[in-house]
Amino acid sequence: MSLSRSEEMHRLTENVYKTIMEQFNPSLRNFIAMGKNYEKALAGVTYAAKGYFDALVKMGELASESQGSKELGDVLFQMAEVHRQIQNQLEEMLKSFHNELLTQLEQKVELDSRYLSAALKKYQTEQRSKGDALDKCQAELKKLRKKSQGSKNPQKYSDKELQYIDAISNKQGELENYVSDGYKTALTEERRRFCFLVEKQCAVAKNSAAYHSKGKELLAQKLPLWQQACADPSKIPERAVQLMQQVASNGATLPSALSASKSNLVISDPIPGAKPLPVPPELAPFVGRMSAQESTPIMNGVTGPDGEDYSPWADRKAAQPKSLSPPQSQSKLSDSYSNTLPVRKSVTPKNSYATTENKTLPRSSSMAAGLERNGRMRVKAIFSHAAGDNSTLLSFKEGDLITLLVPEARDGWHYGESEKTKMRGWFPFSYTRVLDSDGSDRLHMSLQQGKSSSTGNLLDKDDLAIPPPDYGAASRAFPAQTASGFKQRPYSVAVPAFSQGLDDYGARSMSRNPFAHVQLKPTVTNDRCDLSAQGPEGREHGDGSARTLAGR
């Protein structure tokens with residue numbers, strides 16, 4: 001190898017070291033920085049995925065508590081579990097990406113900068129030393145030849161000249177070998193770094209392949225079953241069909257008081273002696289469809305093509321899933337319609353009116369007062385009513401107008417449609433007043449005199465004037481109510497305050513108003529308006545007049 005070839009290789013060796021230090025290492029640092037950003041983004045994806053599948057699990061819990069969608073809840077649980085396993089595999093890939101690639105590359109690049117600087121310096125020093133030794137031998141040989149040319153005896157320097165030539169040849173060989181080895185070492189160092197990067201990237205790719213393979217295996221195994229589970233939305237589970245058939249064969253039951261599960265999705269106990277109510281006119285055209293179709297959603301006891309009006313996704317809060325109704329005849333449909341009534345509590349003995357906070361007073365089965373046979377009667381809410389979690393009840397505010405949809409109240413409950421919210425359901429009839437044909441409201445009264453209204457309506461007589469609360473102690477025991485100021489909350493629902501006054505009256509208050517025979521005369525004094533403006537005598541006189549009237 002000529003000297004010029006050795007110098008060329010020396011320059012190539014230096015360029016390899018400089019390329020590693022000035023280009024490879026900075027690029028590797030940038031690669032590590034981008035890898036950290038990628039890791040951070042994937043960590044954010046895993047965090048979001050955990051929240052996503054936690055929400056999916058909750059949806060599965062809701063579905064599993066439904067009689068009609070229990071198997072879909074199991075499917076949602078399986079989906080969440082499968083994706084949890086896939087997510088665990090992704091986390092393993094992230095750990096490998098961080099530990100086997102980013103961390104080790106970051107450590108290598110910091111150590112490598114110092115190592116390469118030292119290696120290049122060592123190579124340059126050794127190469128310079130060998131080059132200087134060669135140059136020195138060549139200079140000595142040149143001097144020796146000049147001296148032999150001027151000497152009278154040239155043979156005297158021939159042996160020494162041969163020694164210098166051999167030394168120069170050895171020095172030059174050593175230099176060339178060192179430069180060649182240095183170039184090889186530089187290329188090896190460069191290749192070692194790229195191989196390390198590829199090796200670590202292969203480890204990450206291996207984990208990535210395991211992640212995708214695991215996901216493909218799990219999804220390919222479960223996906224057909226999941227698709228089969230949701231292929232027919234109208235298909236009712238066999239257990240729900242059997243339950244509906246059992247309900248239809250055992251008589252009327254009420255889907256009220258749904259409290260057996262978190263979402264209250266159970267069918268309530270049957271009402272003792274409940275009788276089916278007539279089917280509302282708007283249900284008549286759809287009775288045939290109930291028999292023809294496999295299943296039809298029932299909401300608030302109403303079914304038909306206007307089901308969108310009662311969709312829980314349309315204009316109210318989402319209701320819990322309900323099981324669908326099996327095919328029924330017209331009589332069974334009427335039974336199921338009447339069974340949307342709220343569950344009636346057990347009735348106390350007739351000779352006892354004592355109640356507690358968790359009991360309701362017996363509800364009557366009186367007719368709706370003033371209900372027209374040829375038209376729809378309207379009532380006005382005088383109290384607010386909240387349905388709560390029971391989808392069969394109707395919520396309304398004080399002053400709302402309600403159109404009655406059935407001709408007869410059932411145990412103090414009536415079925416109607418709110419003109420404000422367009423929702424339908426059962427509501428306590430004593431919370432409302434019947435509107436006359438001219439739009440004015442009046443208190444409703446029983447059309448069947450042999451039956452009693454709910455205890456909150458015992459005073460609802462148009463020809464009865466109730467004295468103010470201060471007309472004697474006997475009248476204070478019974479709540480004062482008038483036709484124009486009926487603001488006392490009716491007692492068709494559990495209100496324990498009324499039970500204290502009922503013990504004083506016994507069974508006779510059950511059939512008639514105990515104050516119906518009292519005829520009051522108007523007082524001649526007006527001292528109740530402002531007692532503070534009168535003297536002690538005036539107040540005493542006023543109190544005496546009140547006592548006189550009360551005594552009568």
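Each Cβ is built from the backbone N, Cα and C atoms, and glycine gets one as well.
Per-residue pLDDT, averaged along the domain 'IMD' (1-250), amounts to 86 for this model. Sequence annotations record features per position, and here Swiss-Prot assigns domain 'IMD' to 1-250.
Taken residue by residue with DSSP, Lys142 (mutagenesis position) is part of a helix. While the structure shown retains the original residue, Swiss-Prot records the mutagenesis experiment Lys142 to Glu with this note: Abolishes actin-bundling and filopodia formation; when associated with E-143; E-146 and E147.
Other Cβ atoms within 10 Å of the Cβ of Lys143 (mutagenesis position) number 10 in total over all chains. Here Swiss-Prot notes a mutagenesis experiment, Lys143 to Glu, with the remark: Abolishes actin-bundling and filopodia formation; when associated with E-142; E-146 and E147.
Annotation of the mutagenesis experiment Lys146 to Glu in Swiss-Prot: Abolishes actin-bundling and filopodia formation; when associated with E-142; E-143 and E147. A simple way to gauge crowding: the CB of Lys146 (mutagenesis position) has 11 other CB atoms within 10 angstroms, across all the protein chains here.
According to DSSP, Lys147 (mutagenesis position) is assigned to a helical segment. Experimental mutagenesis at this site is recorded by Swiss-Prot as Lys147 to Glu, annotated: Abolishes actin-bundling and filopodia formation; when associated with E-142; E-143 and E146.
Ile267 to Asn appears in Swiss-Prot as a mutagenesis experiment; the accompanying note says: Loss of interaction with CDC42. Loss of stimulation of neurite growth.
The domain 'SH3' annotation in Swiss-Prot covers 374-437.
According to DSSP, Trp413 (mutagenesis position) sits within a strand segment. What Swiss-Prot notes for the published mutagenesis of Trp413 to Gly is this: Impairs the SH3 domain and abolishes the interaction with EPS8.
Sequence-distant contacts of Phe427 (mutagenesis position), defined by Cβ-Cβ distance under 8 angstroms and a gap of at least six in the same chain, are His385, Leu393, Leu394, Phe396, Ile402, Trp413, His414, Tyr415, Gly416. Under mutagenesis, Swiss-Prot gives Phe427 to Ala with this note: Loss of interaction with ENAH and no induction of filopodia; when associated with A-428.
For the recorded site, Pro428 (mutagenesis position), the DSSP three-state label reads strand. While the structure shown retains the original residue, Swiss-Prot records the mutagenesis experiment Pro428 to Ala with this note: Loss of interaction with ENAH and no induction of filopodia; when associated with A-427.
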Worksheet item: Lys142, Lys147: which of these mutagenesis positions has the sparsest Cβ neighbourhood within 10 Å?
Response: Lys142
Fill in: Rounded Cα separation (Å) that holds between Pro428 (mutagenesis position) and Lys142 (mutagenesis position)
128
Worksheet item: If you count Cβ atoms within 10 Å of the Cβ of Trp413 (mutagenesis position), leaving out that atom itself, what do you get?
Response: 23
Discussion item. Please give me the CB contact count at 10 A for Pro428 (mutagenesis position), counting all chains in the structure.
Written reply: 24
